[in-house]
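Visitor: Below: one structure in structure tokens.
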Amino acid sequence: MDIDNKPRIHWACRRGMRELDISIMPFFEHDYDTLSDDDKRNFIRLLQCDDPDLFNWLMNHGEPTDQGLKHMVSLIQTRNKNRGPVAM
């Protein structure tokens, strides 16, 4: 997936679990454009992971072994925490 194809990335952010939507969508909407190209690629790679893995990582029930994905999970958690609750 191309890092500049925002409609496709937006679609990929839509998950089958509301908990993931609440974590991933606000990050995409508020922070994606500020990411470096490397972080955008890592975000896209993260979106290609299975929902159960994403859920566990974002809820601190484990972490990815891949350092780029680990960094992205941490970045999503930090930015979402700093932003505060987001209504969906």
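Positions of Cβ are set from backbone N, Cα and C atoms, glycine also.
Keep in mind the model shows the original residues, not the substituted ones.
When I checked Swiss-Prot for this same protein, it listed these features:
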MUTAGEN   GLY16 to Ala  No change from wild-type
MUTAGEN   GLU19 to Asp  Restores aerobic growth of deletion on succinate, does not impair growth on succinate in the presence of wild-type SdhE
MUTAGEN   ASP21 to Ala  No change from wild-type
MUTAGEN   PHE27 to Ala  No change from wild-type
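For each feature listed, report its degree of burial, its nearest neighbours and the pertinent distances within the displayed model.
Guide: Look at GLY16 (mutagenesis position): DSSP puts it in coil. If you take the C-beta of GLY16 (mutagenesis position) and look for same-chain residues 6 or more apart in sequence within under 8 angstroms, you find ASP51.
Neighbour list (GLU19 (mutagenesis position), Cβ cut-off 8 Å, at least 6 residues apart, same chain): PHE55, LEU58, MET59.
In this view, ASP21 (mutagenesis position) is surrounded by 14 other Cβ atoms within 10 Å of its Cβ, with every protein chain counted.
Long-range C-beta contacts of PHE27 (mutagenesis position), restricted to its own chain and to partners at least six residues apart, with a cutoff below 8 Å, comprise ILE76, ARG79, ASN80.
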